[in-house]
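Have a look at the structure below before the remarks.
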Amino acid sequence: MLGGSAGTRGGEAEGDGAGAVGAVAPPPAIDFPAEVSDPKYDESDVPAELQVLKEPLQQPAFPFAVANQLLLVSLLEHLSHVHEPNPLRSRQVFKLLCQTFIKMGLLSSFTCSDEFSSLRLHHNRAITHLMRSARERVRQDPCADNSHIQKIRSREVALEAQTSRYLNEFEELSILGKGGYGRVYKVRNKLDGQYYAIKKILIKGATKTDCMKVLREVKVLAGLQHPNIVGYHTAWIEHVHVHVQADRVPIQLPSLEVLSDQEEDRDQYGVKNDASSSSSIIFAEFSPEKEKSSDECAVESQNNKLVNYTTNLVVRDTGEFESSTERQENGSIVERQLLFGHNSDVEEDFTSAEESSEEDLSALRHTEVQYHLMLHIQMQLCELSLWDWIAERNRRSRECVDESACPYVMVSVATKIFQELVEGVFYIHNMGIVHRDLKPRNIFLHGPDQQVKIGDFGLACADIIQKNAARTSRNGERAPTHTSRVGTCLYASPEQLEGSEYDAKSDMYSVGVILLELFQPFGTEMERAEVLTGVRAGRIPDSLSKRCPAQAKYVQLLTRRNASQRPSALQLLQSELFQNSAHVNLTLQMKIIEQEREIEELKKQLSLLSQARGVRSDRRDGELPA
């Protein structure tokens, strides 16, 4: 038998080792009987839970899940409030419980941080509501049928509205755009009546490191205060529940035939269905490269408005249908039906002989409700982008004959826009931040004077998205991924497209392409795509070189393949591009900074002198006779 033979071999090995050394092992203090293999019993009629264990019981491995740990922390905080009404002592009890669970290895200190206090508040409200509903149900009639389950589910949307800051405080008006890492919505604050832009980023499968990186970068963005940077107001995190099918099996439905590959790759929340995305942060919508591959990597339509409507019909286990809509490019309404697997907590009969057979049902993968984090970033509303301005300039340039009669083509206007852009880039580079996705769509013109505002910073956690995002197409071939190539094709530097390391000089390449587009009107989109693509090979339009030689020179310098040879934002501000006006402004800014430092130093010296004088006066008062 295996157990006996293994023990015999082990004894022979020990004996050989002892003989080689020449030492005799001392007799054991307690002589235990030799272990033999367990006798075999006929357990065919014994329930599985009562059968004899033949191996040590393996403890289940609990994978680190931020959402689960946040819920556990919220439960601890809720219990602390229930058992200790005093707010101060309740807070102390909560901290003590967290420390205890951290020592036991059940929690991470990260999930107990104050950054998630608002999220825990939402959990506590939901827990309170759930307890009240359960208590009312038990008090009414505990022996009734399961019809109350449908009532509880019908309250899910209302409960989400009660615990959502976004739904409570803001009225969503329209969608402004789809970025690489989320969607931006135009909203109105219900309290002050002002309009804002809120970017919603769906975080899927977040780990501790990922969440810390997101929070750290949000804090960095909050510290950016500059006239040429989109104003940042606040940020918060909420829980959202998304119905995701683990491994979707293609079902032959007529409604699925009209769906494109791009639409079929995401569900109603824009969550990717690729299996490799489970171990990394996944943001709503597709990656920038996949999103822009059909427009900005080739030819981009000026009137390109991505609006889709798709109807998702979700079969609930009670037989009800839940519908959600999303617009499609051609404006048509399409339907997609997903059959949800049964919930283990609720007994149900989920068979239908008319619509599908048992074999079809067994082929479907179970669908689970996953809870993800949604990051909300409230920003200043800027509706006019530089892309819109350039498109209008190109249209008017075809109509205007005299440049003086067409301010959109005037060099002075383009120079003013480019100067403010470079000043904003100089500021963020001075703060140690690389934008990584500078393009006309991410640059805005605000107010009547059309002040330049740089926005839509590509979060560095986008690198986390791309680590394991090796998507696979339908036919099994590897789909193009972005990896570390963050940016849009026409404006991204060569090192970004090659996936190598990049720094602030990568932003300067994008600045060079934007400089060319500001001073070179295009008649067609094909012409624009050809010219901007030719810049990579060092080809500058002859018309630009003749009309604006200084701008053409710096376009050539900024788009060099060697990143170290590109001028910095500071060098641009000190160049002849702005006829020394930028240099004067920069000098004044540096003087103001120096003066502020001197003022701070003088304040410190004055405070020290006042303290010294106070000590001297006290000593003198002590020496005076009574």
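Residue 1 is the first one shown; counting continues down the chain.
Backbone N, Cα and C atoms are what each Cβ position is placed from, and that goes for glycine too.
Annotation of the mutagenesis experiment His81 to Gln in Swiss-Prot: No effect on heme-binding. Mapped onto three states, the DSSP output places His81 (mutagenesis position) in helix.
For His83 to Gln, Swiss-Prot lists a mutagenesis experiment annotated as follows: Strong decrease in heme-binding.
According to Swiss-Prot, the domain 'Protein kinase' annotation covers 170-578, on the basis of sequence analysis. Mean per-residue pLDDT, taken over the domain 'Protein kinase' (170-578), amounts to 68.
Per Swiss-Prot, ATP binding site is recorded for Leu176, Gly177, Lys178, Gly179, Gly180, Tyr181, Gly182, Arg183, Val184, Lys199, and the stated evidence type is sequence analysis. According to DSSP, Gly182 (ATP binding site) is assigned to a strand segment.
When Cβ atoms from all protein chains are considered, those within 10 Å of Lys199 (mutagenesis position) total 21, not counting its own. Swiss-Prot gives this note for the published mutagenesis Lys199 to Arg: Abolishes kinase activity.
Positions annotated as active site, proton acceptor by Swiss-Prot, on the basis of sequence analysis: Asp437. In this structure, Asp437 (active site, proton acceptor) belongs to neither helix nor strand by DSSP; it is coil.
Inclusion criterion for the recorded positions His81, His83, Lys199, Asp437: a C-alpha placed within 10 angstroms of the C-alpha of Val184 (ATP binding site); this criterion is met by Lys199. Just so you know, the Cβ of Gly182 (ATP binding site) picks up 24 other Cβ atoms within 10 Å once every protein chain is counted. For His81 (mutagenesis position), the spatially nearest entry among the recorded positions Lys178, Gly182, Asp437 is Gly182, judged by CA separation. Measuring Cα to Cα from Lys199 (mutagenesis position), the recorded positions that fall within 10 Å are Lys178, Gly182, out of Lys178, Gly182, Asp437. For the pair Asp437 (active site, proton acceptor) and Lys178 (ATP binding site), the Cα-Cα distance reads 14 Å. Take the Cα of His83 (mutagenesis position) and measure to each of the binding-site residues Leu176, Lys178, Gly182: the nearest one is Gly182.
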